[in-house]
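Engineer: Dropping a structure here in structure tokens format, bear with me for questions.
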Amino acid sequence: MGVRHSASKDYIAGRPLVPGEAPLDKKNSNFSSWKPVTEIDDRDAKCADNWVPRHPDLIRLTGKHPFNSEPPHADVMKEGWLTPVSMHFVRNHGAVPRLEWGSHRITITGLVERPMEITMDDIAKLPAVTVPCLLTCCGNRRKEVNMVKNSQGFSWGPGAVSVNNWTGARLSDVLKLVGVKSQAQGAKYVHFCGPKGELPKGVDGSYGTALTLGHALDPSMDVLIAYKQNGQFLHPDHGFPCRMLIPGWIGGRSVKWLSHLHVSDKDSQNWYHFHDNKVLPPHVDAESAAKQGWWKDPSFILKELNINSTISSPGHDERILMDQNRRYTMKGYAYSGGGRKIVRVEVSFNGGETWSHPAKIIVTETPNQAGKHWTWVHWELPVDTSQFFTATEVVCRAWDESQNTQPAVLTWTLLGQGNNSMFRLRLHKEVDPQGRLCIRFQQPAPILPGPLGNVGWREQEAGSAVPSAPAAVAAAAPGLDSTKKYVTKAMLEQHVEEASVWFAYKGKVYDGTKFLDDHPGGADSILMAGGEDATEDFDAVHSDSAKKQLEQFYIAELAPEGVPVPANLLYGGVDAAVVVMPGTAAAPLPAIDVDAPFLNPKKQKAAELKEKIKISHDVTLFRFGLEHDEQLLGLPTGKHMLIRKKVTNAEGDEEVVMRAYTPTTANETRGHFDLVVKIYKANVHPKFPEGGKFSQILEALEVGDTVEVKGPIGHFHYDRPGHYKNHKLESEVKRINMIAGGTGLTPMYQVMKAILSNPSDLTEIRLLYANQTEADILLRPELEALAKSHPDRVKIHYTVDRPTPGWKYSSGFIDLDMCERALFRYEPGTISVLCGPPPMLKFACHPNLEKMGFEKGVTSIEF
């Protein structure tokens, strides 16, 4: 499990007690409704959440990190109407922000009389309201959808639903505090979002959404800024120190770690407000959604919960003996949205043909003064087991007070959200190990195989699982190790997107999703390997320490092609292996797209050397041809590409060597690209006797030889005049500092040319370029020609280690004085971009830029 927090009595769920908060020990009346966990799970020990204790029984749905989990279906039902906090489902997009009660602020802006920042103490001084409320992810039961056809979301079982007592200030009271303007004055929507930079997309990387001002001000709707759950201040996984609570709506609208409120005349423009939590028509796929504007259509936004119900007893893989008739109590839950009351739950024993069995509804909640019901009901139905003997499918459905009920048939949608089809149990007559006749129950799509090793009937029906293979005794196929889990090639090929990207290395499969934001080469470096065997490319560019680091992302073995894998040995329990049988005809090759760019992030492309031009004694221009004379390279400004070559090393073994390069040719150049490369020869520099490995490989090429090229990669993109993206977060820029060392000039030169060749781009540039000697300065005539033709916008300053007499620029290591003379100081709209040897960046660039107001990784960006 891990190590108990050293000061657990002063902490709750890894956070310090809020001033005045009682310790959560067994003397505390809230202890049973929290069932607190004080130990760090081993699975969290090496990630950013290594301070948050979590219940070990929660089922992790997206690997170790980020933490997305649900309790086992039957377990959460046994807890009763109120869910212990430690067993509450969790939906996190990334690491949990480590926020503090005393320092956290909520910024309130927009159409209010008194824009301000308010503290948590300010909120706690407002009248406190406690609302019992069900939260559920709108992806609840999504695994059933994914078994029909993969959606864009990961699989939830039926356990993404929990009830807590939430305490906080009414949003209406907070809005009155700041003097919210009236609808007549234009105030129509209240926007709310979490911390900036939490997520990869959108203008500021925040998760945000909105509701109407009328809804926010309506006291009957119980909209809160919540800071307590089940009597104690919030668990970090659930939004500490505060979150939105919108009862009767999907959980995705109750934004956690609330940081900003904004009153507007328009609906939220947050990226996630448009691209998440929608139920698009079933014919809409990812391509048509993007091209035809479906994401921006407000008709499909999912706000209120729809009606839903499930069966928890009988459970998955549960058996009932058929030797005699007994009484058995069926159980489950039901809920609806918008405050609507559940009025009945029905059970059918013939697949939904007749509904003659109304269940007993167990109502624990007291509705609010407006008659709103914000939680769930549990239901029970005592039956004779003889009713199971003749049944093949048992179905439940719920009805609410508006006479809504559940659809009989599941509808596939792109995001897989809002699945509320009737919950169906399949029944199987079997003989147990003792030779007794029994009924085995099979739920549609549980997250984990049952105690007998069986998967859900939707998995089985899809033809992707072995129907009845007890995990303890299922024999592995030849070539498989029964103690390990496996991923088939077909499964691997499905994980190529940012939401879930896997790759194989030396026969093992790794989940790179959680490392996308932290990879030094940017997310593209991992995404281009997604769904593939990346062994050659990985070995070509990574050190032994990087290979060691890879171990924490291991998930399974790569199954040998053509070997069937039993369900109990598959990672996730789903066998999506595709076996190509002998004699199967190959699919016809697609026609060549003459307008397609040369670069392909998923495929190595051969480029032939057309010319070698010596620029100086140790600098060469290499011109490589594309597939045809009119073809564009397809490299966005600011990005680079990987070039590799298979060579025979000194030991006589074949190896792949690969490096990242930026061409000096403009994006609009057709038919070829140029690389200007400094050749680091062996036995020239005493500190580097072997010289530059790849530059010497390039120098040895003859005209007509080829290299392999793949890309683009990189986290920086100069998108259009005055705009750039850093890790896909778009920002405006007016002034760019560039610091380059040696061959690190080439990406700077690429960006400079793109800016200065566009008459509408007025961005100013300062370049500080460091080299060993004046003779080492690459592209000096071209640089100074750019500066001469744009004297008001381009300034260039050099520094060299060994200056010659009469040298008019700087000498030595880059220092603060040099930076202040050559570069812009930080102000909004100014960034610094860097490319050069790591020691230069670490010890010279970043420390001095920080003193000038730049923030590493945000406004001081390494290429």
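Here the Cβ of each residue, glycine as well, is placed from N, Cα and C on the backbone.
Quick paste of what Swiss-Prot says about this protein:
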| type | residues | note |
| --- | --- | --- |
| BINDING | C137 | Mo-molybdopterin binding site |
| BINDING | H519, H542 | heme binding site |
| BINDING | R659, A660, Y661, T662, V676, V677, K678, I679, Y680, F688, K693, F694, S695, T746 | FAD binding site |
| DOMAIN | 484-559 | domain 'Cytochrome b5 heme-binding' |
| MUTAGEN | H640 to A | Minimal effect in enzyme activity and a minor change in affinity for NADH |
| MUTAGEN | R659 to A | Loss of enzyme activity to 13% of that of the wild-type and decreased affinity for NADH |
| MUTAGEN | T662 to A | Loss of enzyme activity to 18% of that of the wild-type and decreased affinity for NADH |
| MUTAGEN | C835 to A | Loss of enzyme activity to 21% of that of the wild-type, but increased affinity for NADH |
Engineer: Counting distance between Cα atoms, which of the recorded positions C137, H640, R659, T662, C835 is nearest Y680 (FAD binding site)?
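Structural biologist: Going through C137, H640, R659, T662, C835 one by one, the closest to Y680 (FAD binding site) is R659.
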Engineer: Let me know how many other Cβ atoms fall within 10 Å of the Cβ of V676 (FAD binding site).
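Structural biologist: V676 (FAD binding site) is surrounded by 22 other Cβ atoms within 10 Å.
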Engineer: Of all the recorded positions given, namely C137, H640, R659, T662, which is spatially nearest to V676 (FAD binding site) at the Cα level?
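Structural biologist: Closest by Cα: T662.
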Engineer: Please report the three-state DSSP label of C137 (Mo-molybdopterin binding site).
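Structural biologist: Coil, per DSSP.
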Engineer: Among all the protein chains here, how many other CB atoms are within 10 A of the CB of C835 (mutagenesis position)?
Structural biologist: 24
Engineer: Return the residues near K693 (FAD binding site), defined as same-chain residues 6+ apart in sequence whose C-beta is under 8 angstroms from its C-beta, sorted by sequence, else 'none'.
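Structural biologist: Looking at Cβ-Cβ distances below 8 Å from K693 (FAD binding site), excluding near sequence neighbours, one finds V657.
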Engineer: Output, ordered by sequence, the same-chain residues six or more apart from H640 (mutagenesis position) with a CB under 8 Å from its CB, or 'none'.
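Structural biologist: H640 (mutagenesis position) has long-range Cβ partners A660, Y661, T662, G711, P712, I713, G714, P747, F863.
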Engineer: Among the binding-site residues listed here, Y661, Y680, whose Cβ has the fewest other Cβ atoms inside 10 Å?
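Structural biologist: Candidates: the binding-site residues Y661, Y680. Fewest Cβ atoms within 10 Å: Y680.
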Engineer: Looking at the recorded positions T662, S695, which sits with the largest number of other Cβ atoms within 10 Å of its Cβ?
Structural biologist: T662
Engineer: Measuring Cα to Cα, tell me the gap between C137 (Mo-molybdopterin binding site) and R659 (mutagenesis position) in whole angstrom.
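Structural biologist: Rounded to a whole number, the Cα-Cα distance is 44 Å.
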Engineer: Report the nearest neighbour of R659 (mutagenesis position) in space among the recorded positions K678, S695, C835, comparing Cα positions.
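Structural biologist: Ranked by Cα distance from R659 (mutagenesis position), first place goes to S695.
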Engineer: Taking the Cα atoms as reference points, how far is S695 (FAD binding site) from C835 (mutagenesis position) in Å?
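Structural biologist: Here the two Cα atoms are 18 Å apart.
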Engineer: Under 8 Å between C-beta atoms and at least six apart in sequence, can you list the same-chain neighbours of K678 (FAD binding site), or say none if there are none?
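Structural biologist: The answer is D618, V619, G692, S695, G742, T743, D776, L778.
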Engineer: Quick check on the recorded positions: of C137, R659, whose CB has the lowest count of neighbouring CB atoms inside 10 Å?
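Structural biologist: The recorded positions C137, R659 were compared, and R659 has the fewest Cβ atoms within 10 Å.
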